[in-house]
Amino acid sequence: MTETVTDQGKQRSSKLQKNEAAKDEQVEGKGKETLESGTDKSAEQNSSLLVGQPDVIDNDNVQTVDDFKNLMYKMQETRRAIVFALLNEKDLTKDDVEILKRAYEKLTDNQTHSFQREMCTLTTKLSVNIGDETRGLEKDLKYLDALMNIRREEPNLLWPIIMSRVDLFSILANYHPKGKETFLKEYEDTVKFLKTFISSEAITGKKPIFITDWDGTMKDYCSQYATNLQPVYSAVGMTRFAASFTRISAVLTAGPLRGPGILDLTAMPIDGPVMFSGSWGREWWLSGKRVVHQDGITDEGFNALQRLDDEMKDLLHTSDYAPFALVGSGVQRKVDRLTLGVQTVCHHVTSELSNRYQMAVKERMHRVDPNSQILVFDPSTELEVEVVAHNSGIIWNKGNGVERLIKSLGDSLQSPGKILICGDTLSDIPMVRQAVKQNPDGVLAIFVGAKMSLREEVKQVIGDESRCCFVSCPDVIHAAMSQILNEHCIGK
């Protein structure tokens, strides 16, 4: 087993990972939507991405796919600036908030109906579900408006005091998929649960460890992975919670670090108290460098994947296949594979177009690997395919990612001290198992939106139902973290 440290731009890759847990996360992460009260649910469930027949079209007044992505990424840069200001006692600029308002106005103009936004490429019109992007901005604007109102009334107050006076629960409760009453019950239970987690420092003398999945756990699912962007309120709360109450906090996701990946999509400081990983913990961003665990990966496999990634960028920018950049997983360059979205949850890409796209992918694979000795085309689910580099048979899961992080940091999961693992699918169970193996009585787990079978598995692995907590959506956790921080601030 080897570990390499490289600059951000350099990448490695790895093995054929036929892992049911990983598949579980990929299937659920495709375009699953968290539906909230007050929205047109039927429209969202029946629409995701509608791709028209290729033809030369009139693009007047219709936003292009590239324009949409550029709008969202520039808006996310502004979110990061706002988060930085709030965390470092800087003034918020009116311009920054206005940028978010203008982005929201753009997303809700007459090109959008019931969260379906009409867009185009050079030859194709399409309709994209932007419900998650819109709601995230809506919640942020309410949150920032509350902060700014208090700041105007009492300009000498520090941001933590101002934040403690904002009722985040009331802002988020209306968006809970099961209503306010359920939100309140889950919120109260989660506040108590998190208090148990952070109180362990007083008993053991060590701050606890917090490790979490991302999509579906700390961030609502989005129809487009490429624009699954973290809101301000979430970024501020997670960063402050990690800094105040934990000695290690980490996000461990199946997606990549870059390209886009978690480092592009988060609004948290990437070199702050929360660390980030991609590819099931095969790649980490630590101390400003990309750390890659390349077990079983050959140089030939890495090079072939890198060349295919370049081929895919060319394919999406110079053909009728541009819409596939926004189909589910889009194009994700992971350590050992490329994950490619080929269909939406609601099957709004025609079979003919999806098949043509997959044939185009195979043709690009042949350019890179003409003898089919390095790359494997794996139609892993009906929603996505994977192009995987041949490997030495090593099976990697998120538990391995946790193990490598702790080893890299020179720390331990063993007692004394508590560990909180958060997830939402079977692919997150290996993180729980890894922690329980090292610290049987010190592991707590929060799982989001889990089916009964998954809940039972979590309880069985933990071995103590009182150390398990289940909620319906990520916002419950964010509201609970906010309350813990508010009480901590008032206590000071």
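Every residue gets a Cβ built from N, Cα and C, even glycine.
Substitutions noted, but not modelled.
ASP213 (mutagenesis position) has a Cβ environment of 25 other Cβ atoms inside 10 Å. Swiss-Prot lists ASP213 to Ala among its mutagenesis entries, and the accompanying note reads: Loss of catalytic activity.
When secondary structure is read from DSSP and collapsed to three states, ASP213 (mutagenesis position) falls in the coil class. Taken from Swiss-Prot, the feature Mg(2+) binding site applies to ASP213, ASP215, ASP424.
Looking at Swiss-Prot, the entry for mutagenesis of ASP215 to Ala says: Loss of catalytic activity.
The annotation active site, proton donor/acceptor is assigned in Swiss-Prot to ASP215.
Secondary structure at TYR221 (mutagenesis position), as computed by DSSP, is coil. The mutagenesis experiment TYR221 to Ala is recorded by Swiss-Prot, whose note states: Reduces catalytic activity.
Under its mutagenesis entries, Swiss-Prot includes SER329 to Ala with the note: Reduces catalytic activity. For SER329 (mutagenesis position), the count of additional Cβ atoms within 10 Å of its Cβ stands at 25 [all protein chains shown].
Quoted from Swiss-Prot, the note attached to the mutagenesis of GLN332 to Ala states: Strongly reduces catalytic activity. Taking Cβ-Cβ distances under 8 Å and a sequence gap of 6 or more within the same chain, the neighbours of GLN332 (mutagenesis position) are TYR225, GLY255, PRO256, GLY259, GLY261, LEU338, THR339, LEU340.
In the three-state DSSP scheme, ARG333 (substrate binding site) is classed as strand. Per Swiss-Prot, the feature substrate binding site maps to GLN332, ARG333, LYS334; the stated evidence is an author's statement.
Among the sequence features in Swiss-Prot, the mutagenesis site LYS334 to Ala is noted as follows: Strongly reduces catalytic activity.
Among the mutagenesis results in Swiss-Prot, ASP336 to Ala has the note: Strongly reduces catalytic activity. The residue drawn here is the original one.
Other Cβ atoms within 10 Å of the Cβ of GLU386 (mutagenesis position) number 23 in total over all chains. Under the DSSP three-state reduction, GLU386 (mutagenesis position) is assigned to strand. While the structure shown retains the original residue, Swiss-Prot records the mutagenesis experiment GLU386 to Ala with this note: Reduces catalytic activity.
There are 28 other CB atoms within 10 A of the CB of ASP336 (mutagenesis position), with all protein chains counted. Other Cβ atoms within 10 Å of the Cβ of TYR221 (mutagenesis position), summed over all protein chains shown, number 22. Between the alpha carbons (Cα) of ARG333 (substrate binding site) and GLU386 (mutagenesis position) lies a span of roughly 10 Å. Here ASP424 (Mg(2+) binding site) is positioned 8 angstrom away from ASP213 (mutagenesis position), judged by their C-alpha atoms. Other residues of the chain with a Cβ within 8 Å of the Cβ centroid of GLN332, ARG333, LYS334, the substrate site, are GLY255, PRO256, GLY259, GLY261, GLY278, SER279, ASP309, VAL331, VAL335, ARG337, LEU338, THR339. For the recorded positions shown (ASP215, ASP424), fewest C-beta neighbours within 10 angstroms: ASP215. Taken residue by residue with DSSP, ASP424 (Mg(2+) binding site) is part of neither helix nor strand, so it is coil.
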